[in-house]
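Colleague: Pulled these from Swiss-Prot:
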type	residues	note
DOMAIN	10-135	domain 'Response regulatory'
MUTAGEN	D68 to A	Unable to be phosphorylated by cph1
Amino acid sequence: MSDESNPPKVILLVEDSKADSRLVQEVLKTSTIDHELIILRDGLAAMAFLQQQGEYENSPRPNLILLDLNLPKKDGREVLAEIKQNPDLKRIPVVVLTTSHNEDDVIASYELHVNCYLTKSRNLKDLFKMVQGIESFWLETVTLPAA
């Protein structure tokens with residue numbers, strides 16, 4: 001339960017893998033942090049949501065974005081670039097959560113001002129711990145700008 005002085009944290013997960021998004025959802029279900037998880041499956045939907053366009057015109061502003069790089073319709077790299085170039089969106093922390101170990105992807109993401117780049121573990125237990133770490137750091141430890 002939240003009140004107006006302490007609204008739930010809004011987490012936007014942009015992930016086309018249903019298995020990976022289910023895992024993030026399961027980890028966050030165990031959370032003591034009041035939150036709302038919104039899952040979108042492609043980059044076009046993510047940008048429409050963030051820019052409050054079309055069916056997303058009343059969407060909440062996320063406190064944190066978890067972004068896969070390899071997305072349909074609009075690549076995660078393009079989404080990241082658009083977020084960080086938009087004055088209304090650029091302060092929202094973006095964590096890239098991807099399977100890519102490619103050094104060029106890491107460098108390109110940081111050049112686009114990603115806040116954190118994490119490579120998904122193939123081991124479910126390790127991936128579970130990684131998502132718990134994201135939650136702990138980004139939703140409990142740091143001070144985020146108001147949504």
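Including glycine, each Cβ sits where the backbone N, Cα and C put it.
Let's see these features in context: how buried, what's close, how far.
Modeller: Taking the domain 'Response regulatory' (10-135) as a whole, pLDDT averages 91 in the prediction.
The DSSP secondary structure for D68 (mutagenesis position) is coil.
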Colleague: For D68 (mutagenesis position), which residues in the same chain are close in space, meaning a Cβ under 8 Å from its Cβ, but six or more apart along the sequence?
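Modeller: Correct list: V14, E15, D16, S17, D20, G76, V96, L97, T98.
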